[in-house]
Each structure stands twice: as C-alpha cells, then as structure tokens.
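Enquirer: Have a look at this one.
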Amino acid sequence: MDWLQLFFLHPLSFYQGAAFPFALLFNYLCILDTFSTRARYLFLLAGGGVLAFAAMGPYSLLIFIPALCAVALVSFLSPQEVHRLTFFFQMGWQTLCHLGLHYTEYYLGEPPPVRFYITLSSLMLLTQRVTSLSLDICEGKVEAPRRGIRSKSSFSEHLWDALPHFSYLLFFPALLGGSLCSFRRFQACVQRSSSLYPSISFRALTWRGLQILGLECLKVALRSAVSAGAGLDDCQRLECIYLMWSTAWLFKLTYYSHWILDDSLLHAAGFGAEAGQGPGEEGYVPDVDIWTLETTHRISLFARQWNRSTALWLRRLVFRKSRRWPLLQTFAFSAWWHGLHPGQVFGFLCWSVMVKADYLIHTFANVCIRSWPLRLLYRALTWAHTQLIIAYIMLAVEGRSLSSLCQLCCSYNSLFPVMYGLLLFLLAERKDKRN
C-alpha cells in the first residue's frame, strides 16, 4: 500500500496538513505576552492569504475580491440593510463562479482545474462567514466597523478598525474547511489573554490522527471492493443495493476524514472545542458525530447532524425566516449554495420530501406501536431504510450530472425513496381527514 498516496491523494488534505505547523506556531505565539491582539489578526490574515495563493493560484482572486467587498459593505451600509445586500452580492458572486464550472464541465466537456474546485469549496465557506457576520450585525449582536464616511479618522485607522472582520473572513485555519465559527467566537478567541489561552492537547491531536488513519484504511478496503463490482447501469437487484450502499460509504468516510482533519487544524490554532467557552462566547459546534449519524433511524436527525454547523447556519439563514414551506426552501437554498447541478437539485429536494415523510411516519408509529418487540423491529427496519435513503441521496448529490442521475433513478434503488413518498402521501391524507 502506498501510504503517501493514501494520505495526500486529496489536494485539500495536503494543504490542510501544510497549514498545521503554522497553526501550532500561532497557538504558541499567543501564549507569549509580546504577541499583541493586532499581531494575531495580522498573522491569521497573512496565513490565509498565503494559503489561498498556494492552494488556488490565480483563482485566489475569486476569494480575495468578495472578501474585500464584504468588508466594504458591512463598513458602509446601515445595520438594517447590510444583510440583504451582502447576501445577494455574495450569493451572486458564488453563482457566477459555479456557472463557470457548469460551462467548463457541460458545454466544453473539459475537466476543470483542481485549483478551481478548491476555490469553489473555499468560496462556499466564505459565503457562510459573510452571511453569518452580516446577520450578527443586522441582529445587533456584533458592531460593524466605524462608518468611513461619517468618521473623521484617517484611512489607516479605518483599515485597522476593519482588520478583525477581514481577518475573520480569511483566517487560514478555516479557509479550506472546518466548522463555521461565528465572528463573536472568533474575536473572543483571538482577544483572549495569554494566560487564558488554551495549551495544545497533543493527546487530542493524536486521537484525531488515529481516527483519520482508521477511516483512510477503511476507505482503501472499501474502494477495492467497490471497484471490483458492476456499475449502476449493469447491476441487478440486490447487487444495485450493495453497490449504492458501499459507494455512499466511500463518500461518507471521505467526509468524516476531512471533517476530523479540519477540526484538528482549528484545535491546533486554538479555535476548537478544547478552547472552552468563556462568558459571552458561543460554543464550538463540531461538524461530525459519526456514532449518531450511523446509528440513527431518523432521516430528520441525520439531516440536523450531517455537517452540523452548516445545518445550523441553514436553519438560521433560511428556515427560521421562511413563512411558507420552510423545509422545502431550506433544502432548495442548499442546492443553490452547492451549485445547482442536476443531481444536487434532485438530491436536496428528495431529501426535503424524505424529512417530511420521516416526521409523519415516526409520529404515527409512536402512537400505534406499543409493544417493545415491535418497537425494536420497527427501529431496525427504519434504521436500514434511513441508511439506504441517505445513500441514494448521497449518490444523486455527488454524481451531479444528469447522466449519473438517470442511472440512479432507473435502478432498483429508487424503490426506497418511492416507498417513503407513498407513506408521506397516505399519512398526509389521513392527517387532513382527521383535521
């Protein structure tokens, strides 16, 4: 087994690993009394700029330009209008970049550069931070930089005043991945006194490293099993189900490994869960809880726990503000945020229907199923069904293209979401009659 190829096969893993020593250095410098708060902001910002240029090359401009514009917007707009205008600018910019990917993939039929994929991934994370910051300002939780037009301060003072916001948008531990950190938590971590700054827990980092090693070994074993089988276009019945489940497991193992690596980088820099939570600070939200994701029999719980910080961001940004069809609007926006590929649109809309069905099915079961043997059987069956439906959705989203989506829809695997869809129709009709 080529271990070097195993751990650095994905470019994001390579660049996240390359940033690790600098995260440890930042943590060490913060313990020193001579490392001022302004120096911390500059270190994080400079590290983000260097990492962006190293990972994205000339495409890094697609990150720097919206970050600069976002800081300008939050500096000069009033709190009442800052979120709306910032949101539409950021999503418009991201959509244009995704349309460039569509043009290259579907019209030209050429594979886009790897650096462009990394840029789009980082741009999606930047959108999270920009909209989170603008929401905080709009809700009065965070103060915007002083208004340049109304203030008589010099231009350099305005730049220093905007430094925390600019550093937040581009700080290197979260540039390429990681749980969404609010501006308030980011500011509290950076401004924490040297005596209160958390020391590096090498035991926690070692444990995360062992988890990544185990996940990567599982990926190698599963990849060999998947590659030896048939494809979705020529599989038959149970073989199609096994192929879908094992391929989805490959995707999940990749996500788990990346999320743990991202969490390790944030921890090494002092922004992880081990940093604790002081008065007025927001808690750290990890993206992955493997045990909950793999043992739950509820599709709705899986949706809330999968990429948890993003799920909370979508809930705050879309779900709570939607007056009609909040669930559908949330998943539709998620498809827009991911790039509006055919498989993504179908996958996320299917997911919203499955979550709605999940609520009705489990509400009905809690009333009708009383004995514990039947409850145990029900839980086992719904767990298996949940895992297979999630695998179906994952293949649709990750396949992206229309041809891959057609292969998936024409396979026997479509039986599982169709079954939940029929139950949704029957239970919704029963609920309407009772009302």
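Just so you know, glycine gets a Cβ as well, placed from its N, Cα and C.
At each noted position, the model has the original residue.
For the published mutagenesis ILE149 to Asn, Swiss-Prot gives the following note: Does not glycosylated. Swiss-Prot lists CYS181 to Ala among its mutagenesis entries, and the accompanying note reads: No effect on ability to acylate ghrelin. According to Swiss-Prot, the mutagenesis experiment GLN191 to Asn carries the following note: Does not glycosylated. The mutagenesis experiment ILE290 to Asn is recorded by Swiss-Prot, whose note states: Does not glycosylated. According to Swiss-Prot, the mutagenesis experiment ASN307 to Ala carries this note: Abolished ability to acylate ghrelin. Per Swiss-Prot, active site is recorded for ASN307, HIS338.
What does the local environment look like for each feature on the list?
Expert: When secondary structure is read from DSSP and collapsed to three states, CYS181 (mutagenesis position) falls in the coil class. Using a 10 Å radius centred on the Cβ of CYS181 (mutagenesis position) and all shown protein chains, the other Cβ atoms total 24.
In three-state terms derived from DSSP, GLN191 (mutagenesis position) belongs to neither a helical nor a strand segment and is classed as coil.
Around ILE290 (mutagenesis position), taking its Cβ as the centre, 15 other Cβ atoms fall within 10 Å, counting all chains.
Neighbours of ASN307 (mutagenesis position), defined as other CB atoms within 10 A of its CB across all chains, total 16.
DSSP classifies ASN307 (mutagenesis position) as coil under the three-state reduction.
Proximity of HIS338 (active site) to non-local residues of its own chain (separation of 6 or more, Cβ distance below 8 Å) is seen for MET124, GLN344, PHE348, VAL397, given in sequence order.
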Enquirer: What whole-number Å value do you get for the CA-CA distance of CYS181 (mutagenesis position) and ASN307 (mutagenesis position)?
Expert: 13
Enquirer: Using the alpha carbons only, what distance in Å do you get between GLN191 (mutagenesis position) and ILE290 (mutagenesis position) once rounded?
Expert: 32
